[in-house]
Structure formats: C-alpha cells, structure tokens
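K.L.:
Checked Swiss-Prot, it gives:
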- 247-336: domain 'Fibronectin type-III 3' (DOMAIN)
- 429-518: domain 'Fibronectin type-III 5' (DOMAIN)
- 519-603: domain 'Fibronectin type-III 6' (DOMAIN)
- 671-930: domain 'Tyrosine-protein phosphatase' (DOMAIN)
- D837 to A: Impairs phosphatase activity (MUTAGEN)
- C871 to S: Impairs phosphatase activity (MUTAGEN)
- Y945 to S: Reduces tyrosine phosphorylation. Abolishes tyrosine phosphorylation and interaction with GRB2 and FYN; when associated with A-953 (MUTAGEN)
- Y953 to A: Reduces tyrosine phosphorylation. Abolishes tyrosine phosphorylation and interaction with GRB2 and FYN; when associated with A-945 (MUTAGEN)
Amino acid sequence: MARAGGNCGVWRSLVLLGLYGCSVVRAAGTSVTVDRHAPASSYEFSMWVEKDGVSSSPQIPVTTAAPNPVRNLRVEGQNNISISLSWEPPDQSSLQGLTYWTQCSRHGGQTETRNTTDTSVTVDGLDPGSSYECSVWVEKDGLYSKNETLNTSTAPNPVRNLRVEGQNNISISLSWEPPDQPSLQGLTYWAQCSRHGGQTETRNTADTSVTVDGLDPGSSYECSVWVEKDGVYSTNETLNTSTAPNPVRNLRVEGQNNISISLSWEPPDQPSLQGLTYWAQCSRHGGQTETRNTTDTSITVDGLDPGSSYECSVWVEKDGVYSTNETLSNTTAPNPVRNLRVKSQNNFSISLSWEPPDQPSLQGLIYWAQCSRHGGQTETRNTTDTSVTVDGLDPGFLYKCSVWVEKDGVYSTNETLNTSTVPISASNPVRNLRVEGQNNFSISLSWEPPDQSSLQGLTYWAQCSRHGGQTETRNTADTSVTVDGLDPGSSYECSVWVEKDGVYSTNETLNTSTVPAAVNITSCISTSGGYGVLLTWSCPSGGYESFEVKVGRKWRSENGSLCGKGVTVSDLEPAQSYTATVTTVFKDLKAQSLSTTCHTESAAIIAGAIVGILLLFILVGLLIVFLKRRRKKRQPKEVPKDLVCSCPGDILAKDFADHVRENEKDSNCGFAEEYQQLALEGQGQSQITASALENRSKNRYRNVLPYDWSRVPLQPLQEEPGSDYINASFMPGLWSPKEFIATQGPLPNTVGDFWRMVWEQQSHTLVMLTNCMESGRVKCEHYWPLDAQPCIHGQLQVMLISEEASENWTVRHLQLFHMKEQQTLSLRQFHYLAWPDHGVPYSPDPLLAFRKMLRQWMDQTTDGGPPIVHCSAGVGRTGTLIALDVLLRQLECEGLVGPFSFVKKMRESRPLMVQTEAQYVFLHQCILKSLQKPAPALVPEEAMYENVASLVYENASAIMAHESEFSASGC
C-alpha cells in the first residue's frame, strides 16, 4: 500500500511517523507518544489500522512541536513604573517565526502583558515600589513554550518635601514625607551628605527623618535622600545646606564706658573661616537689647544705659546658620558724680560731697574718693553715701581730690577738684584782695602781704575757677598777679593763698568777671524811607547779657537775644551819615565795637511822597465839599454833631439795623467815617523780628508784618538764625486774647514753617480764604498734598485722608505725623472758594453758611490749639471772618454787637485787619443778614504791598490810610 511521505518498505498494523524519513511505532491502544523529535519542527503523521495483515486507508494530520523556553531570563533595569527584562533565545535548531510574551503580575492586583520578537522588553504601566512576578514564554505557530519566571520590584517613588529640620556644628537633621505610592511596606530611606571635594556621610532609616552626623563644622553640604525597596532604589531628592559653625572661643570684655561694652574673641575652631559673620547682643534684664554684627573678632556694642548690668552673647553665622552662643555678664560704667564740692576742711582732712550720677539705676553704687598731694601722700576712701571725709592728710598742703563711681567692678570717669588742708603753723592769709583790672582773657589781682613778723620765703598762689568749667592757677613772689587764659564774658571765683615751706594759709576769695568780647557790626541799612537804619552785628564769643546800640546821638539798650538779628533805630534824618557802635555788656563790664558809618536814604522819595499827599489832600477836600453839598440837598435837616465821626461802642441787637441804615446814607458816609478812625490803629508798635534781614524773605507783603509782642514764635532750630519766625499773629476772640491765629498764605520757603506752627500749636482747624492763584497772580503756595501721596517737611509728614467738595467750599481731612516723636495730629482744612480777588462775596449767605459749619466743628474740637486762619496776606479776608465769628457769638451771648470796637482790638494785635472799607461794610451786612435783615450790594476793594523789588500799590487809598497820618474829616 502506498503511504504518504515515501515507501518505508514496512507493512504492519501500526502508526507511522515521518521526519525526512520514517519511524514506525506500534500501538495496541488509541494513543501513542512519539519522542526524540526536533522541537518547533513540522511533522507529517500517517495513521492506519492493521488487522490480520490487512491495513486501512491512512489518515494524515499535520502538526508542529512546541518551542523550547527562553534561557537566562534576567532584569536589565527598572524604574518606578516599569521593569526591563532580557533573555537568550531558546536552544533549538530554528528560531524563525518566534514571538516572545512577557507578563508581570502583582499579587492579587494588576497584570501587564507585552510581546516582542526581540530578546528584551520593557513592561510599563506598573505601580511604583511594588513586587511583581514576571514570566516570559515563546510562541510559534500557536504553540507556547513553558514559562521562565522571576520575581522583582519596581523602583519606589522619591521622597516628598525634603527639608532641613535643624543642624548643629557636626550634624544635619533632615525630614521628608514618604513617597506617593500604593504601598509603603518594606521601605528603607537612605540619606547622604557630601562636602565638595571632601567627606561623605551616609545613613539609612525606616523613619521619615534622620540625623547625619560626623560632619565638619561650618561647612557646606549637598544632602540627598532616596528610597530602597527589595534592593531597588528611587531617584534622589537633594538640597544644599550647611552645618552650624563652631562657637567663638575665649569671649572676653576688652573695656567699657558708660554707654558701651567692647568685646573680643578668638574665631571658632573649624576647617574654614571664610564667610563668617559674628553677631553680638547685649541685653538688660527686662529692658533694652542692642545687637551688632561684624566680620572682625572684636566689636563695641553701644547705645547702652550707664551703670547697668548686661548679659552679652556672641554667636557665629555662616550661610544663614548660627552657632551656639557664648555668653558673659558685664556692666557699663556708671556716669560720673555731679557737682563735686568741698564741704569743709581742717588740718588733717577734707570733706567732699556730690550729687549721684544721672542714670537709670542708682542701686549697688560705691563711691570712691581719693586726695593726692603732688609727689607725696595719697589717701583713698569709699562710701555708699554722697559725701565722705578723707582724713589722714598733712596740714597746709594742696590736694587734688577725685571722686568716681563703681558698680560691679566697673568704674566711672573721675570728677576732680583742687583744695587744701588747713595749716597748723602757716602764714596768715593775704589782706585786701582786690581786682586791679581785667580784659577779655585775663584778670589782674593785687593784695597786701599777710600781717606777720616775717615775710621771707613767701609764695603767693592765685587761682580763678569758672563754675563747672575752666580753672587757671598762677604763683608769684609779688603781691600782684595776672591770671590769663580765661574766657571772655565769664564769671570767675578767684582765690589767693600763701605758701611757706610747703605749708599753705587759708584762702582769700572774691568773685569777678572777664570783659565781654566786642561784636563785629556786619551791616547798617537805611530803612523807613531814610528815617531809620537797620543795624546788624554778629554774636560775640563768650558770655554777654545785653547790647548798647548807639547811632549818632540815638542810644538804646537791647537784650542779648538780638545779636545776629538786627535792631531798627528810628527818628533819624534822611540823606545823613551817622556813626554807629554796639557795646557788649556783661556784669557791668562793657566792650565797644569798632565804629561804622551808616547812611540814610535820600529825601527825594519822601519829597515826592509829600507832594503826592498834598495833592491827595486837595482831592479829598474837593470830594468832601462835593459830598457835603450833596448831603444838604438830599437831607434838609442837619445831622446831629454827635453822629459825625463818632466812635460807636457795643450796639443792641434791636438797634443794629438802624445803625446800619444810618451809616449807609450818602454812599456809606457813616461807614467811611468809622473806617477812617481805624486807619492808624496799632501803628508804632515794634516789628523788629519781622524786619530782621534773615526774615525778610519770609514775608509775602512788605507792609504786613506781625508785631513783636503778638507774633507766634516757633521753636528755634539749632544753628538757624530766624528759625523761630513766621508771619503769624495771635488774635483776640470773645473769651481769650489768643483765640485765633491769623497768618499769611505760605510762601514756597515757609511751607515747612507753616506746618511746624500747626504742630507746635496742636491746631485741629485750618481756614483758607483765598485760592492759590487769583487773577493770574500767586496768592498762596499749595501747601497740602494733591493726592494720597504724603508730603514731607522736615520731621513732619502731611497726608490727605479725604476731601469733600461743595459749590462754595471744600473741606479736607488731613493728618500730620511727626516722624521723630512718632505722634499724629488730625485736622481739617476749611477752604472757602467764593471770595473774589480784590472784592467781597456777592452775598452774605454762603459765607454765613460756611461760618456756621466752621463754628460747629470748632465747638467739637476744643482740646487743641487755636484755629489758624489765612488768606493771602492774613489781614483782609482773614480779619473779616474772625470778626464775623466773634461778633455773631457776642450777639448770641450778650445781645450786643460791637464791630468797630472789635476791629480796633484786632488791629492792636496785627496791622490792617479788615483791610478795606468794603470788607468793613460787608461785615456789617453779614451781621445784619444773620438778624434776618437784607443786605445791600458792596463795592469791592483790597490792598497791600507785594514782596517784590518794585512796590506796587493795589489800593492806593488803603495803603495811604495805613502809612500816613492823613485822616479825612467828614464825607
């Protein structure tokens, strides 16, 4: 029978297997195992049945043998989400058509399967830090080899939030949060700190913190932490930090005085001293702490309290890491005693007393007193009292006695005086001690010799001492001596005693003074149109009490505060030359300056003014005649004489309307008469400070100067002549002579002075009655902030808090902060906008409403200083508003009102208050309106000199009324 795969020449009832040849296997059952075949090879099987030598037809299935498994399966690497495997191919004849399958399974969890035709694969998508069983098998033609299996793990995730918990000089403590992964079992954390080019220290732990010790002090380290699980490591988390430096060595006090302690030390014992900063801190228990730093190994901590105990610490910083402190206790030196003096002395002792030092604490003080004789004996005593007797001294000797203070072994500086014990057998004292003469720098003394039998071998000692200051001592064998080297204008106590054979008599003493120094006249300027001069001189060295000023035959005495400020001498003749001297006076001793020649101005200006005044007289006379004729035509009856040019006093409220109507007749003739009577009020008062050379630039208008007696003084600034001056005056009110302050609108150079005045007076209220610019001319500097950005003026900071604007006024809430005193002052500025330049408001109503609002605010803020009111010059609009407020309150309180009397009173405190007749009339109209009576329209006018090189008349009649003695009689 023919058989597939060739003729094998064998015919039996059996199963035939063909493999490039033939193999025959007999089987009596229904299955058979064929071995010794090649793996992963294709075979053709023929199967038939034989019985009794007869065979069935063959059945021919085709099949393949399974491949062999892979060899040498191994892990090539892993990270936190994958495992990389590799292997060698199976040991078989053919490797064609092989597919490798890889599967990694986590117990009870995730399984990931991959296949490849290579001999390596990466299984990803795994969980970090997890154990996996990984298997690899081979597939060919749908048949699979056996599995090769190994166990491995993914790398853990890195730690989170690695940080330094602390460090000292040999260790760094690290902490972290565990990795973010499903399982934290079986984790080991490794920490390693490495110094560049040097030491490395490694530690491991199962906790989330570790201390790496054995490090070098004051060194920079890179510290890394990683996680291990099953021998697999995470990536590193790394930070840079440093160990603390070692502490300083041998900390010691090098010295101290009453306000500081000087410390020194040796640098720390460590490999590197680069980049070290040393910090020193001295703390007083329950009180002050002062801290300083340096890169040196010594420092002085100052700003301490005298005679106080401090704990002083020094530590080292490097890269923001600090060593431990080295600490010692020490005390600042006490302040010296005050007012050391001799209470008494006898032959063998000197009793001293003093006042305790000026310092916070007087506890634990010991006072030491020592009296020493030159080249000889020294005696020292101590006490806790403020007086002591130093005994055991030799009689009749001069001693230098010193007293100092000790606290905690630290000593103050010495206070010293010279005195002597009483001699046992010495010369009698000198007689008739007297001053023979003195000059700026010396005092000449003379005396009669002592009353005794022998005058041989006598030495006279003279000593002049200034209280709390200089002492000069001289000796001579004569009965006179000049003690020089003294200060001019100073009081001295001068003593003379006798020495014989080293033994001293008692002292004879007198009080005298040196002559003051003469001044140097710096300028003499003509003023008042040639009728006066302004004389200025420099302050002399030394002391002085007053100055005698002489210009020609004019003589006056001025107090000592006027040096450097200038004095005006009046009643001189124009176009003349005068000899001027200034004599310094101290204790009835005088020193006259070198004379200078002063020249008054030419009288040409005055002559022109006189001609102008005469012409004005003529014009006014013609005007008076015209008005009188007009009045006679309009009013047949003659006006009673007691109504012409009368000076009205207080007027009853019910009569005020009649008073106004009467004055309004004949074009306000009555008001004109009243106002003329006010023209010269207040003139002739002293304005020396305002006229001083250094203050001239601070005045906006030359003819509006505050009187000396009523001006608002500022606290003077050190070494700034004229810094106490501002053009401002205290003004009377209803209840007080200083109820208001009237001032000019600030100039650019006086804004700081203006805010100083507000602060010093503690005023809560500013009233501004002008606009900064009017009719194209600057009337006031813009002295408050424009917005939220504060303005700085010296020590004062001005802030705008809020602003409320209405049709006729604006109210600003301001805050003043004193940067040195750290104090705040709140205030409001009431800015009236509707007062026209060179005029008066069109109606009383807005001003009355403004005044009512202002008065309500002032009644609420009674704890501060006086309200400060200004316009441009601080006289016209300012005077009108002050008068209106006071007179309306007078009406409310008394039922009376006296405009004339109050304006007169204001002009006694500041010139030109209620500056124009129109303002005077408007004042009456406002009062009348407040009594519910109508007010007529007003004619505007305003006047003053501008502070410019050429004087400009803004209102000739008002200025003439103020500066001349002209007074019109009648209308």
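Just so it is clear, glycine is given a Cβ too, placed from its N, Cα and C backbone atoms.
Original residues only.
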K.L.:
Going by DSSP assignments with H, G and I as helix and E and B as strand, what are the residue counts for the domain 'Fibronectin type-III 5' (429-518)?
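P.N.:
Summed by class, the stretch gives 0 helix, 49 strand, 41 coil.
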K.L.:
Averaged over the domain 'Fibronectin type-III 3' (247-336), what pLDDT does the prediction give?
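P.N.:
Taking every residue of the domain 'Fibronectin type-III 3' (247-336) together, the mean pLDDT is 92.
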K.L.:
DSSP helix, strand and coil counts for the domain 'Fibronectin type-III 6' (519-603)?
P.N.:
6 helix, 46 strand, 33 coil
K.L.:
What count of other C-beta atoms do you get within 10 angstroms of the C-beta of C871 (mutagenesis position), across all chains shown?
P.N.:
27
